[in-house]
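Now, the feature entries from Swiss-Prot:
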type     : residues                                                                       : note
ACT_SITE : Asp683                                                                         : active site, proton acceptor
BINDING  : Ile567, Gly568, Arg569, Gly570, Asn571, Phe572, Gly573, Glu574, Val575, Lys590 : ATP binding site
DOMAIN   : 1-260                                                                          : domain 'F-BAR'
DOMAIN   : 561-822                                                                        : domain 'Protein kinase'
MUTAGEN  : Gly463 to Val                                                                  : Abolishes kinase activity
MUTAGEN  : Arg483 to Met                                                                  : Abolishes pTyr binding. Abolishes association with microtubules. Abolishes autophosphorylation. Reduced kinase activity
MUTAGEN  : Lys590 to Glu                                                                  : Abolishes kinase activity. Fails to inhibit proliferation of melanoma cells
MUTAGEN  : Arg706 to Gln                                                                  : Negligible effect on autophosphorylation and kinase activity
MUTAGEN  : Tyr713 to Phe                                                                  : Reduces kinase activity by over 90%
MUTAGEN  : Val743 to Met                                                                  : Strongly reduced autophosphorylation and kinase activity
MUTAGEN  : Ser759 to Phe                                                                  : Reduced autophosphorylation and strongly reduced kinase activity
Amino acid sequence: MGFSSELCSPQGHGVLQQMQEAELRLLEGMRKWMAQRVKSDREYAGLLHHMSLQDSGGQSRAISPDSPISQSWAEITSQTEGLSRLLRQHAEDLNSGPLSKLSLLIRERQQLRKTYSEQWQQLQQELTKTHSQDIEKLKSQYRALARDSAQAKRKYQEASKDKDRDKAKDKYVRSLWKLFAHHNRYVLGVRAAQLHHQHHHQLLLPGLLRSLQDLHEEMACILKEILQEYLEISSLVQDEVVAIHREMAAAAARIQPEAEYQGFLRQYGSAPDVPPCVTFDESLLEEGEPLEPGELQLNELTVESVQHTLTSVTDELAVATEMVFRRQEMVTQLQQELRNEEENTHPRERVQLLGKRQVLQEALQGLQVALCSQAKLQAQQELLQTKLEHLGPGEPPPVLLLQDDRHSTSSSEQEREGGRTPTLEILKSHISGIFRPKFSLPPPLQLIPEVQKPLHEQLWYHGAIPRAEVAELLVHSGDFLVRESQGKQEYVLSVLWDGLPRHFIIQSLDNLYRLEGEGFPSIPLLIDHLLSTQQPLTKKSGVVLHRAVPKDKWVLNHEDLVLGEQIGRGNFGEVFSGRLRADNTLVAVKSCRETLPPDLKAKFLQEARILKQYSHPNIVRLIGVCTQKQPIYIVMELVQGGDFLTFLRTEGARLRVKTLLQMVGDAAAGMEYLESKCCIHRDLAARNCLVTEKNVLKISDFGMSREEADGVYAASGGLRQVPVKWTAPEALNYGRYSSESDVWSFGILLWETFSLGASPYPNLSNQQTREFVEKGGRLPCPELCPDAVFRLMEQCWAYEPGQRPSFSTIYQELQSIRKRHR
């Protein structure tokens, strides 16, 4: 019988919180009691000492020194002074021993209450999101797509004219693709919800409650030892007091930590309230296609998306596995440290280890959460991998209706498709972008005058920076900044004057801020007055403000942003639209998941560190970073046209070749600039370029980029995250990245552009692509591609890096081709 089996229900959580509050009140009462005992012992010892001093004033010397009374009294007064010292020592021992330990125990108990409440709430929120909200959203979308598919099917079957039938067929194919893809997402979501449900009720929640009970029992054991130590120190030798203390000692000895909560559990324990596990809702199939419930659909429409999903899930599983490994190492290390410290710690000092025990329990809980995430991804990977392995090297099965239509295709159409990507392949590569979602933006904000903005938004306010750092920031006489005093709740105006930094404390009285003379309702108004009037800060100093020293322009507060809706997802987290509160600038906000390990968060910030140094019209602009608290944000300009790959697939049919030449010229200009800065992008592709509303292309996604003085970067760690079909042979074989390897990727980007967003090597796996390229194979010329551009592609794909053109040459060549093209 324990917390994990008897208190899994929400009612159990409530009574646990009530119990924690009651125990904290009890501990506070004990602390006040002990503090009063220390105070009374000190006062009593002081009175005895004062009596001894009074007697030493000579009253006893009136009697002969040889008098027995005099000697007895002298001994009495001497022993009284000894008793005074003993009582004073007892009081100090009580204060530094039991009372200090009890205060530490109370702080740890308060922290445990807070940590438990936060972890319980987080587990419930994650369960509700995975098990209810996400599933309901997927089901709602499923029903809508099923209705659309059924309607498109009826229109297709009812169409009589060839033109109408072809148009209805296209719509039906698109609806089928979307339905099958969403069916797969729903299957994966149901599997993830099932695993999360199982882990929550069998591992996560019981583990949390088991950890809580272990810590409570450990605290009960520590409290027992504190009380025993208190009674030993405060015990006196009188028979009456000894009897009382024996009773109290017996009461303290009756404390049994392992049985402390048995009565509580008998009174409040209840059966676990486990809701039914989610299952595939077969009613979703009533209006749509005859799909198998709980089974992935793998056919010619979904094979690419299933392969991509498997790659994505495999990457996420690798990150999750790494997280499990790290947390297992952390738990093992903490357990070993705790064992070593227990061996070297006196039993009465166990309270000193309580903080580490809580850290260990939190690490164990974190390990269970990581194992749950790993299990969900493992289950999804197995579903996807089993389906693809069952397919084998053969072609994916056709959709029955499309197979019938394919038999009726005329021989002339087949000849027209010879040497080109099949119509179905083009359809699949274009269809993902046909219904590109349009995202909304947060509304404009009312702009606030600079002087009316709060203190933390002022450019000259630097927060709690060290005083030593101020001297480095103040360069010229009259330079100033405002900072928060370290260790004190007051603000300081620091100014460089006559070669020395001067620091003036800003006085605050009656909600007015001043140095000398007139007061102002805010510090920004005070600084504005001193700047505009050039009034000396104080008559004695004669210091005048001249120039504000701004803080690092890249540092933003989370409060500086107004987040809009999610517009995408990256390797590290979600991407949102947003605005800057200061001037309504539209921004894109990349977030970093809080659960990522520190090394991955450092890789996330690598993009910002690189972009800080660059300014070019064809490089996406960095606006700032938010690192003051979690989650970490990278704030960049919002390029509203979206990514280049989706743009090609949705708008490509109406684009002229000259426009495409202008856009790849933009890409070449941006890469020429990066080449001049010795920056290696390593992930150049259409998906990582952005398009403005005026069709200007910008290079983006610098998460894999590196800056090397010699222009060569040697990578290690395998190919898990390498985009194989875009990567040069020397980078795949030897991990050698350079501007020349970026040139190879640029050749693939050219091919993507003039094939209007088709996938390179569409019928080859990553390994087959590597073997094909090593044997001298290259992509064919796209239908829309000018011959001069294809020759440039072939130069970019030279096997030897030294034989590839530089980006400067590529840019000049594209400009020349564009001028010649009509």
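Just so it is clear, glycine is given a Cβ too, placed from its N, Cα and C backbone atoms.
Modelled residues match the original; the substitutions are not represented.
Features recorded in Swiss-Prot, as mapped to the structure shown.
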residue: Arg569; record: ATP binding site; Cβ contacts under 8 Å, 6 or more apart: Val575
residue: Gly573; record: ATP binding site; Cβ contacts under 8 Å, 6 or more apart: Lys590, Ser591, Cys592, Arg593, Pro631
residue: Val743; record: mutagenesis position; Cβ contacts under 8 Å, 6 or more apart: Ala728, Cys796, Arg804, Pro805, Ser806, Phe807, Ile810
### Across the domain 'F-BAR' (1-260), average pLDDT on the 0 to 100 scale
84
### Query
10 Å Cβ neighbour count around Arg483 (mutagenesis position)?
21
### Query
How many whole Å apart are the CA atoms of Asp683 (active site, proton acceptor) and Arg483 (mutagenesis position)?
42
### Cα-Cα distance maximum in Å, computed over every pair in Ile567, Gly568, Arg569, Gly570, Asn571, Phe572, Gly573, Glu574, Val575, Lys590 that the record assigns to ATP
14
### Query
Could you state the CA-to-CA distance between Asn571 (ATP binding site) and Ser759 (mutagenesis position) to the nearest Å?
20
### Query
So which other residues, same chain and not among Ile567, Gly568, Arg569, Gly570, Asn571, Phe572, Gly573, Glu574, Val575, Lys590, have a Cβ within 8 Å of the centroid of the Cβ atoms at the ATP site?
Ser591
### Task
Tell me, if you would, which residue among Ile567, Val575 (binding-site residues) has the fewest other CB atoms within 10 Å in the structure shown?
Val575
### Task
Within 10 Å of the Cβ of Ser759 (mutagenesis position), how many other Cβ atoms can you find? Include all protein chains, please.
17
### Query
Helix, strand or coil at Val743 (mutagenesis position), per DSSP?
helix
### Query
Hey, which of the recorded positions Lys590, Asp683 is the loneliest by Cβ count within 10 Å?
Asp683
#### Entry: Inter-residue C-alpha distance, Arg483 (mutagenesis position) and Ile567 (ATP binding site) (nearest angstrom)
37
### Cα-Cα distance linking Ser759 (mutagenesis position) and Ile567 (ATP binding site), given in Å to the nearest integer
23
